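The following features are taken from Swiss-Prot:
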BINDING   His127, Glu284  Zn(2+) binding site
BINDING   Thr514, Arg519, Ser690, Thr691, Asp732  L-glutamate binding site
MUTAGEN   His60 to Ala  Normal zinc binding
MUTAGEN   His127 to Ala  Reduced zinc binding
MUTAGEN   His311 to Ala  Normal zinc binding
MUTAGEN   His359 to Ala  Normal zinc binding
MUTAGEN   Ser1413 to Leu  Decreased localization to the cell membrane. Decreased interaction with DLG3 and DLG4. No effect on glutamate-gated calcium ion channel activity
MUTAGEN   Leu1422 to Phe  No effect on localizationto the cell membrane. Decreased interaction with DLG3 and DLG4. No effect on glutamate-gated calcium ion channel activity
MUTAGEN   Ser1450 to Phe  No effect on localizationto the cell membrane. Decreased interaction with DLG3 and DLG4. No effect on glutamate-gated calcium ion channel activity
Amino acid sequence: MKPSAECCSPKFWLVLAVLAVSGSKARSQKSPPSIGIAVILVGTSDEVAIKDAHEKDDFHHLSVVPRVELVAMNETDPKSIITRICDLMSDRKIQGVVFADDTDQEAIAQILDFISAQTLTPILGIHGGSSMIMADKDESSMFFQFGPSIEQQASVMLNIMEEYDWYIFSIVTTYFPGYQDFVNKIRSTIENSFVGWELEEVLLLDMSLDDGDSKIQNQLKKLQSPIILLYCTKEEATYIFEVANSVGLTGYGYTWIVPSLVAGDTDTVPSEFPTGLISVSYDEWDYGLPARVRDGIAIITTAASDMLSEHSFIPEPKSSCYNTHEKRIYQSNMLNRYLINVTFEGRNLSFSEDGYQMHPKLVIILLNKERKWERVGKWKDKSLQMKYYVWPRMCPETEEQEDDHLSIVTLEEAPFVIVESVDPLSGTCMRNTVPCQKRIISENKTDEEPGYIKKCCKGFCIDILKKISKSVKFTYDLYLVTNGKHGKKINGTWNGMIGEVVMKRAYMAVGSLTINEERSEVVDFSVPFIETGISVMVSRSNGTVSPSAFLEPFSADVWVMMFVMLLIVSAVAVFVFEYFSPVGYNRCLADGREPGGPSFTIGKAIWLLWGLVFNNSVPVQNPKGTTSKIMVSVWAFFAVIFLASYTANLAAFMIQEEYVDQVSGLSDKKFQRPNDFSPPFRFGTVPNGSTERNIRNNYAEMHAYMGKFNQRGVDDALLSLKTGKLDAFIYDAAVLNYMAGRDEGCKLVTIGSGKVFASTGYGIAIQKDSGWKRQVDLAILQLFGDGEMEELEALWLTGICHNEKNEVMSSQLDIDNMAGVFYMLGAAMALSLITFICEHLFYWQFRHCFMGVCSGKPGMVFSISRGIYSCIHGVAIEERQSVMNSPTATMNNTHSNILRLLRTAKNMANLSGVNGSPQSALDFIRRESSVYDISEHRRSFTHSDCKSYNNPPCEENLFSDYISEVERTFGNLQLKDSNVYQDHYHHHHRPHSIGSTSSIDGLYDCDNPPFTTQPRSISKKPLDIGLPSSKHSQLSDLYGKFSFKSDRYSGHDDLIRSDVSDISTHTVTYGNIEGNAAKRRKQQYKDSLKKRPASAKSRREFDEIELAYRRRPPRSPDHKRYFRDKEGLRDFYLDQFRTKENSPHWEHVDLTDIYKERSDDFKRDSVSGGGPCTNRSHLKHGTGEKHGVVGGVPAPWEKNLTNVDWEDRSGGNFCRSCPSKLHNYSSTVAGQNSGRQACIRCEACKKAGNLYDISEDNSLQELDQPAAPVAVTSNASSTKYPQSPTNSKAQKKNRNKLRRQHSYDTFVDLQKEEAALAPRSVSLKDKGRFMDGSPYAHMFEMPAGESSFANKSSVPTAGHHHNNPGSGYMLSKSLYPDRVTQNPFIPTFGDDQCLLHGSKSYFFRQPTVAGASKTRPDFRALVTNKPVVVTLHGAVPGRFQKDICIGNQSNPCVPNNKNPRAFNGSSNGHVYEKLSSIESDV
């Protein structure tokens, strides 16, 4: 047959190829890639077990199938191992090796590392020497070991020591490779740990030297720590332990911890290894050799499978050990990356870069007394689990065990023992806690599981245990009891802490263990370290605030003492000091005091002190005495302390509530008969304790009832109390007090504030007949003696609620607390009494020396006063010895003058009984006056009741003692400055207001320059020009040497000045005062008077203008008076009326009409030379015409003169103010100084300082009835403007009136229209007090022999003005005395000396001889008893009878009195207003 053509066709070969490929794919699916792995076992390994392990079908899910070659070897030398592995590579084409041996030779691991680095074959050492620690592996090696690294084993060692609180240790190593890593790992761990490690020694032993054991012994003797870490080989460890045993480092109290390298094969234990040796080893029990072989095969297979999956190839098998291709190196490095990260069956089998397992299975083994390794712990997932909660300290049987390490049991019960968990960060207990083990009781528990949990204990009893252990010097292991609580005997067996001690599982029991008789039978108790007993806790009830809570801050003694000091002592002391003080309310040592005025009573003193204590803003009257002020000041300081202390404690007592306990004690009816209450009273306790035992033994019925309400623990009982399930909880007092203090919200309290029943104490239970009891007792007593026990109690047993209670409850301030302030009040009273005595001594004895009397110089008081004044006002004080010693300086001294002024004002204010009259002087004075008392700053004068009375005749020589004193003192002084008194009063005592009715006539030439205290630079003229001749020379000689002002204030009479002294309180005067009317335009002057302020300054202005008008000398056509620098003076006063910025706008009135109708008369007077002061030579005799008078109108004073009077006056020059004829005044002198001609006065008027007589005002008064005509003759040549009385009366109607006050009385009487009822008068018993020796007794009496002016006057008067209250104001008599000796402002040398010495004036009364005044050659001849005839005209009722109103003002031309004026020192007529300002200037 012939072959077919189809067989050779191309289609045929294609089918064959497809079939071939399909066949190859089928074969590939049936047989996956495989990897050859050799398992080499050295020694007596169980091959059957290994075979079963790798034959199991555990790798079917992998893409690579392991092809295992099982090889057994007996030789362990390096040559045999290398030859056998190389043969397997060439014959079996293996790609990995799993090596296991049963030796302790670490050299096998080094050989395997070398083979792997040369052949690039992965080798796994899983057991024996191949798995031992190896340091410094080759970088290209693929050798991996089933075992922990050096660092891992060092960490486990530290965890073991931390578990049992072994913080003090030492390290011993040899030069075996890896020792540096071991030491460095331990150092770095303890440095970065929170545990307080103490590494004492690090010993490096050199085992290569053959110098015997001496060197190693010397090194080991340095070790003192109880824990020693050893790193070396097993052979080296055998030698080291032998030497350590010789030096006593392997006995009881020393613990050695070694790594797995030392332990080696656990089946063989060298005899040198000490009992109790601890080793960290690979887990041989739970991770045996078959499991390791299987995991080794799985690691290589899984890595190859992962490589195949990612790269589609696996490493090619190696055919020889002697050649290595680059391709093989690449594949081996790639496989190494997969070998490091392997996970098999959910287990992490990864390796580190050094070839060690990342998560090895380690165990802690202990060499027990049977010389076998016992597994006591496990290290898994970086956590340590130990079998023993108290480390069993083992020692050789030949040695006796020392009892210095004790096992102590405790019970959790705050605050005595508080159990906490370990710190989650460090896994250890904090520094203030102690590790304590808690057993785990579980039915399903296996032997491998640990039987305890590590906890941390702290508390009051734990701190006591720590202190006792340091004192007695023992160590301990602490664990928590699990069998019961404190301890109770059940069926003859004790449980709890007492049971642990009885069974000798613990040496001691520490905690809240109550000492009782039953327990003391089986154990010994130490002395009690805290007192306790049985207490009852209840829920807090609602409290109430006591009604007397506001009194609680102070005790009753303090309240009583305060009121006693207030009402009896302090108030009485202030009143007494004030009453007897020289300047107090109730003393009248100063004559200016108003009798019957305000007084300081005992009631006011109590009211004042009461207001100071309680800060009451009620009106009180303050004392004035220095002593009483000191007392009140100290009382105010006491009030501050008292009130501050009261306020500080008041809030605490006001919020403090009183709580009522529900039960009073264990014998309370609620406990003994709980069912009698509705609902029944519920109470219970924690069973199996001393509290239950006590109740059972003493209260059987109570114990039976409370069984159903017993609680499992204290926390459960507290919760039941808060929720209302329980009414009372009976338990240990110390525990309940702590719980009450720490309760949230402080809702739970113990009855009776911690009342204790059946008192006992807590103690430490010790084994019976133990040697520790005495040492423990002494240690506890030492804690009490050192005060440490009190510190522990304050730290642990004091709760928050106790602190809050202490903060709220404030103890009462008893008398001891407030004693200091009462002592202060007593000292203040003593000081006040001393001050009171010193005040009177100074006032009555030493005051005069401080005034300069003793030294003759200005006193200290004067110097200080003037020094302060000089500092404030800048006034220089001249205290030259020559000046101050002169009599003139003494009388010109401002200080002396002011003192006299004050003395005079006081005497004026206290007049009572005028010349024996039953009426008081105060009846004539108005209380509402603006004039104030100098010393008291009060209004001291009252208005008159306008009743007339008969003035009793005065004695002729009433003031003879003053006259005698003046004569005796100044009789031999020469004449000096006769006008100085007049000039002094011109400058300093000016009227303040317009008090009388007058009109403005003639030309106004008033010179009132601006006020200044500086002396004027005006050229002086002799003051003795125009003085009278020998008739008054003796009088001038008597007074000329003393003046109130020095020569610097003297000047021309034609330029009358208006000075004020340094103590003046006058106001600025307004007005245009130029004297020449020809140079003044009418409209300009009228405009200057428009809308001037209607204030006190206006009244002052009118007084100045009128006074200047009255002072203006007579004028003649050829004698005119001119001012210096008139334009400047006029501009100055025009500026006074211009509105100024920042000044108040006064109410203005238009006064232009006052001068409107008089302007023409002024011009005529100016042309004719006439005026108010017309020369007497121009008067005619024997005619009815009057020439040279004002406006041709006869003045009222002219009507009082007869023809004979006019004839007498026409022949010569007369006094300006009185009828005295000036015989020694020549016409030559008058011609030289015409300005002084019309204002010349007699010596009597000069001495009195009178500017005018009061009767001069009669020329300005309007008469309601026409006066009788008086024929007056005058020269026809001088008659210019004759006018009849009718024309004069008509002209007066057009005049505007101004009221001017000329005296103190008239000023006060200005406000009489609004006066109220008459004030109280001075009692009659004070009538004679001011009469004898008073310089003002003359004010309300007339000279002897005169009954009234109306009967003796030769001039017709308007009779209806007499004693008519409604007739208008009348010019009253000046307050100044009528005689020169009565003038208090004219001091005498004797007066001055008496004032300096602080004594009364030594005036003496002499009997007056009838007619002596007519014959005596001295100035007494001037005193006359003739009546002074005055006619008063006015629209205002007079203050006194007209017969006692002596005139103080006269017409400047002709006097209205025929008789010469008596030397009247009181006729000045000036008023001192607001004397308080004068006093303040002093």
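The backbone N, Cα and C atoms fix where each Cβ goes, glycine too.
No substitution from the list is modelled in this structure, which keeps its original residues.
Computed from a predicted structure; not experimentally measured.
Annotated features taken from Swiss-Prot, shown on the structure.
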residue: His127; record: mutagenesis position; DSSP class: strand
residue: Glu284; record: Zn(2+) binding site; DSSP class: coil
residue: His311; record: mutagenesis position; DSSP class: helix
residue: His359; record: mutagenesis position; DSSP class: coil
residue: Thr514; record: L-glutamate binding site; DSSP class: strand
residue: Arg519; record: L-glutamate binding site; DSSP class: helix
residue: Ser690; record: L-glutamate binding site; DSSP class: helix
residue: Asp732; record: L-glutamate binding site; DSSP class: strand
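Long-range C-beta contacts of His311 (mutagenesis position), restricted to its own chain and to partners at least six residues apart, with a cutoff below 8 Å, comprise Met334.
For the recorded positions His127, Arg519, the greatest number of Cβ atoms within 10 Å around a candidate Cβ is found at His127.
Other residues of the same chain near the L-glutamate site, with their Cβ within 8 Å of the Cβ centroid of Thr514, Arg519, Ser690, Thr691, Asp732, are His486, Leu513, Ile515, Asn516, Gly689, Arg693, Asn694, Thr760. Listed in sequence order, the residues of the same chain lying 6 or more apart from Thr691 (L-glutamate binding site) and placing their CB within less than 8 Å of its CB are Thr514, Ile534, Thr685, Ile730, Tyr731, Asp732. Note: the Cα of His359 (mutagenesis position) and the Cα of Glu284 (Zn(2+) binding site) are spaced 15 Å from each other. Of all Cβ atoms in the protein chains displayed, 24 besides its own lie within 10 Å of the Cβ of Thr514 (L-glutamate binding site). Between the alpha carbons (Cα) of Arg519 (L-glutamate binding site) and Glu284 (Zn(2+) binding site) lies a span of roughly 49 Å. Fewest other C-beta atoms within 10 angstroms, among the binding-site residues Glu284, Asp732, are seen around Glu284. Considering other CB atoms within 10 Å as the measure, the emptiest surroundings among the recorded positions His359, Ser690 are those of His359. Note: the Cα of Ser690 (L-glutamate binding site) and the Cα of Glu284 (Zn(2+) binding site) are spaced 51 Å from each other.
Taking CA atoms as the reference points, His127 (mutagenesis position) and Glu284 (Zn(2+) binding site) are 9 Å apart.
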